[in-house]
Amino acid sequence: MLKPEMIEKLNEQMNLELYSSLLYQQMSAWCSYHTFEGAAAFLRRHAQEEMTHMQRLFDYLTDTGNLPRINTVESPFAEYSSLDELFQETYKHEQLITQKINELAHAAMTNQDYPTFNFLQWYVSEQHEEEKLFKSIIDKLSLAGKSGEGLYFIDKELSTLDTQN
């Protein structure tokens with residue numbers, strides 16, 4: 001049985017994953033608007049992936065006999081000055097998610113909630129991959145610079161980049 005503190009924290013994380021999905025969907029819209037179709041497709045796939053992260057938490061809460069609580073989610077930021085700025089923000093967001101997952105895993109361990117700690121290990125591993133993925137995109141954008149040709153090739157690569165890297 002989950003302690004009330006863990007139920008609250010799992011619900012918070014579930015809602016943060018929902019926000020992540022909406023954020024990446026909004027970023028996808030920005031990319032589409034600015035004709036970065038490869039980046040838009042990549043971010044749409046990533047938005048779907050974040051929704052599966054939310055669903056895993058939702059299912060864990062119900063599987064443990066608890067009620068998931070979906071809260072009102074704030075509108076994600078929608079304006080960026082460049083593709084580089086947008087991906088800098090994705091990286092910062094993934095760092096925030098990593099911090100929150102680590103805090104959640106720590107709370108599970110502190111509360112001797114070993115089943116939840118075990119469940120969260122998938123997220124710990126996933127966040128390592130997420131940060132690595134977005135850091136690699138930022139590095140490529142930095143190498144490409146602001147030239148149209150460089151951005152074109154990065155955008156083209158993003159269209160084929162698997163979110164499960």
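Each residue, glycine too, has its Cβ placed from N, Cα and C.
In this structure the noted substitutions are not present, so the sites keep their original residues.
All protein chains included, His53 (mutagenesis position) registers 23 other Cβ atoms within 10 Å of its own Cβ. The Fe cation 1 binding site annotation in Swiss-Prot covers Glu17, Glu50, His53.
For Glu126 (mutagenesis position), applying a Cβ distance below 8 Å and a minimum sequence separation of six or more within one chain yields His53. Marked as Fe cation 3 binding site by Swiss-Prot: Glu49, Glu126, Glu130.
The 10 Å shell around the Cβ of Glu50 (Fe cation 1 binding site) contains 23 further Cβ atoms across the protein chains shown. Glu50 (Fe cation 1 binding site) carries a helical DSSP state (H, G or I). Feature annotation from Swiss-Prot assigns Fe cation 2 binding site to Glu50, Glu94, Gln127, Glu130.
What Swiss-Prot records for 1-145 is domain 'Ferritin-like diiron'.
According to Swiss-Prot, the experimentally introduced change Tyr24 to Phe is described as follows: Initially reduces Fe(2+)/O(2) stoichiometry from 3.1 to 2.2. The DSSP secondary structure for Tyr24 (mutagenesis position) is helix.
Per Swiss-Prot, mutagenesis Glu49 to Ala is noted as: Initially reduces Fe(2+)/O(2) stoichiometry from ~3 to ~2. All protein chains shown were included, and the count of other CB atoms within 10 Å of the CB of Glu49 (mutagenesis position) stands at 17.
In Swiss-Prot, a mutagenesis experiment is listed as His53 to Ala, annotated with the note Initially 6000-fold slower Fe(2+) oxidation rate.
According to DSSP, Glu94 (mutagenesis position) is assigned to a helical segment. Close to Glu94 (mutagenesis position) in the fold, though at least 6 residues off in sequence, lie Gln127, Glu130, Glu131, Phe134, each with a CB less than 8 Å from its CB. Among the sequence features in Swiss-Prot, the mutagenesis site Glu94 to Ala is noted as follows: Initially 200-fold slower Fe(2+) oxidation rate.
Among the mutagenesis experiments that Swiss-Prot reports, Glu126 to Ala is described with the note: Initially reduces Fe(2+)/O(2) stoichiometry from ~3 to ~2. According to its DSSP assignment, Glu126 (mutagenesis position) is helical.
Annotation of the published mutagenesis Glu130 to Ala in Swiss-Prot: Initially reduces Fe(2+)/O(2) stoichiometry from ~3 to ~2; the original residue is retained in the structure shown. Take the CB of Glu130 (mutagenesis position) and look out to 10 A: across all protein chains shown you find 26 other CB atoms.
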Spatial neighbours of Glu17 (Fe cation 1 binding site) that are distant in sequence (at least 6 apart) but have CB under 8 A: Glu50, Met51, His53, Met54, Leu57, Ile97
DSSP-assigned states of the domain 'Ferritin-like diiron' (1-145) in counts, ordered helix, strand, coil: 116 helix, 0 strand, 29 coil
Nearest-integer angstrom distance between the alpha carbons (Cα) of Glu49 (mutagenesis position) and Tyr24 (mutagenesis position): 10
Protein Cβ atoms within 10 Å of Gln127 (Fe cation 2 binding site), excluding its own: 19
